[in-house]
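K.L.:
For the mutagenesis of W171 to A, Swiss-Prot gives this note: 90% reduction of activity. The structure shown keeps the original residue. Here Swiss-Prot notes a mutagenesis experiment, E173 to N, with the remark: 90% reduction of activity. For the mutagenesis of W177 to A, Swiss-Prot gives this note: 90% reduction of activity. The structure shown keeps the original residue. What Swiss-Prot notes for the published mutagenesis of H240 to A is this: Total loss of activity. Here the residue is the original one, but Swiss-Prot notes a mutagenesis experiment at this spot, C284 to A: No effect. Among the mutagenesis results in Swiss-Prot, C378 to A has the note: 25% reduction of activity. The residue drawn here is the original one. Where Swiss-Prot documents C415 to A as a mutagenesis experiment, the accompanying text is: No effect. For E427 to A, Swiss-Prot lists a mutagenesis experiment annotated as follows: Total loss of activity.
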Amino acid sequence: MSHPSTVTSEPSNLLDFVPKLGNFVLNSSLHGNNSNGYSSFSSNSVHFGGLATQNRYKFVNSLSFSKEGSNLKRILSDFNRVIRLHCDRIPLGFSSIGLNSGESNGVSDNGHGVLEDVRVPVNAVEPESPKRVLILMSDTGGGHRASAEAIKAAFNEEFGDDYQVFVTDLWSEHTPWPFNQLPRSYNFLVKHGPLWKMMYYGTSPRVIHQSNFAATSVFIAREVARGLMKYQPDIIISVHPLMQHVPLRILRGRGLLEKIVFTTVVTDLSTCHPTWFHKLVTRCYCPSNEVAKRATKAGLQPSQIKVYGLPVRPSFVRSVRPKNELRKELGMDEHLPAVLLMGGGEGMGPIEATARALGNALYDANLGEPTGQLLVICGRNKKLAGKLSSIDWKIPVQVKGFVTKIEECMGACDCIITKAGPGTIAEAMIRGLPIILNDYIAGQEAGNVPYVIENGIGKYLKSPKEIAKTVSQWFGPKANELQIMSQNALKHARPDAVFKIVHDLDELVRQKIFVRQYSCAA
């Protein structure tokens, strides 16, 4: 005997709403004027939580005398009701994840029992058993995975076998098509700037992204729940802005928020999307005071917010080997000042043009000798690496592909040229490298540019010739400016951020265990 789906009237309301709205838009002149001469939709007149006071009367009057207006008001009313069901309380489908008769998730409705994969009690984790950490990320850019791997490495270094750490791409691995195409969609959007800007800023208002998550949850809740539960986590860490809302709704629906520590590690230094913040998190780790202010504005309490810095791989905390030793190991000149040119993991950006400009600017024709040298990281772009390697340079140039010990490359150089990725900026500051930013992704990276400039850490320059000229001056008459920026970078660096995060997480999970054991004893 098969069990009917637990997702009943609520999803059907939402699914009924979508075609209604679509048909209405297609069959009505929403963008034109109605019989009263008023535009039915204006940029600031419709708020799903209520109409703006200034424009409410025009909007209501324009709709009240037509069949289309009546239909639209009814549809908006249905939409508001559905969104309240999804945003103000837990949908029925999340209280029981909708398993068929032959399936079992191992957890009874009262929260007791074990999950079938690991047979470890949910609400009575034994102190002797390894605690489990699940890190949620997505390969939309390299920074999220880098932060996830940094946290995993820090857990291993600090606690050894006390913790088992798992990293999963929640959307790619635990959602159905088309939701599992998120990384591919992101890569397409960021290559088409206007599309990405429209997507980023268009989903920033709370009413938009809350309704998006509510609608999306209907289709992915079952798969995401299975993906979360199979790891039996004591701690869930989100390092991605799209990993808070749906998982938290599922955990709340299962009554697991009191048993599992759910935290967010924001990986944007300044500008960040509002979806990073959710009031139900145990902790939100912010990389800067700017981000902490955004978290407070989003409604998080001071006790939920910690400003520790951006987590970077633990290898950056270790003592730096002498520059000449690192340069010798990398095949560089041991005495000439060096600039590091990076294009990210995919070797994107105007790397070739910038490298050629540096090759000319760092050569003194009068003396017939170089005034500096260049280290280029091409990432996975083998074609670019081959092309740069074939050039007959007038200065010492080392071309590398994808490197795993970027801390050694940074330690061998005196300044860096890169796009405004937060992870690279944080790592460069730890190594005391003045930064020249040559590009950024609209939205999340836009705030990193003023962050670098206003803190006296570097400059933003687009032109390869201007970049080369600045580096040449830093290695010559403006060496003092380079030194000041290096000191500022070290002053703003937070090399121990990842260790502070994992120790705070350890304390949080121990508090949970103590409370559960005390409750059982009582």
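Just so it is clear, glycine is given a Cβ too, placed from its N, Cα and C backbone atoms.
Worth saying up front: this structure is predicted, and the values here are computed from it rather than measured.
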K.L.:
According to DSSP, collapsed to three classes, what secondary structure does W171 (mutagenesis position) have?
P.N.:
helix
K.L.:
So how many other Cβ atoms are close to C415 (mutagenesis position), meaning within 10 Å of its Cβ?
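P.N.:
Total other Cβ atoms inside 10 Å, all chains included: 26.
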K.L.:
Relative to the Cα of C378 (mutagenesis position), which of the mutagenesis positions W171, H240, E427 has the closest Cα?
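P.N.:
Result for C378 (mutagenesis position): the nearest of the mutagenesis positions is E427.
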K.L.:
If you run the three-state DSSP split on C284 (mutagenesis position), which class comes out?
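P.N.:
Where C284 (mutagenesis position) sits, the three-state DSSP reduction gives strand.
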K.L.:
For a quick check of packing: other C-beta atoms within 10 Å of the C-beta of W177 (mutagenesis position), how many?
P.N.:
6
K.L.:
According to DSSP, does W177 (mutagenesis position) sit in a helix, a strand, or coil?
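P.N.:
The three-state answer is coil.
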K.L.:
Work out the three-state DSSP category of E427 (mutagenesis position).
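P.N.:
DSSP call for E427 (mutagenesis position): helix.
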K.L.:
How big is the Cα-to-Cα gap, in Å, between H240 (mutagenesis position) and W171 (mutagenesis position)?
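P.N.:
So the Cα of W171 (mutagenesis position) lies 11 Å away from that of H240 (mutagenesis position).
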K.L.:
C-alpha of C415 (mutagenesis position) to C-alpha of E427 (mutagenesis position): distance in Å?
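P.N.:
One finds 12 Å between the Cα atoms of these residues.
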K.L.:
Between the Cα atoms of W177 (mutagenesis position) and W171 (mutagenesis position), find the distance and write it as a whole number of Å.
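P.N.:
Checking the Cα atoms of W177 (mutagenesis position) and W171 (mutagenesis position) gives a distance of 10 Å.
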K.L.:
According to DSSP, does C415 (mutagenesis position) sit in a helix, a strand, or coil?
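P.N.:
In the DSSP reduction, C415 (mutagenesis position) maps to strand.
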K.L.:
What count of other C-beta atoms do you get within 10 angstroms of the C-beta of W171 (mutagenesis position), across all chains shown?
P.N.:
26
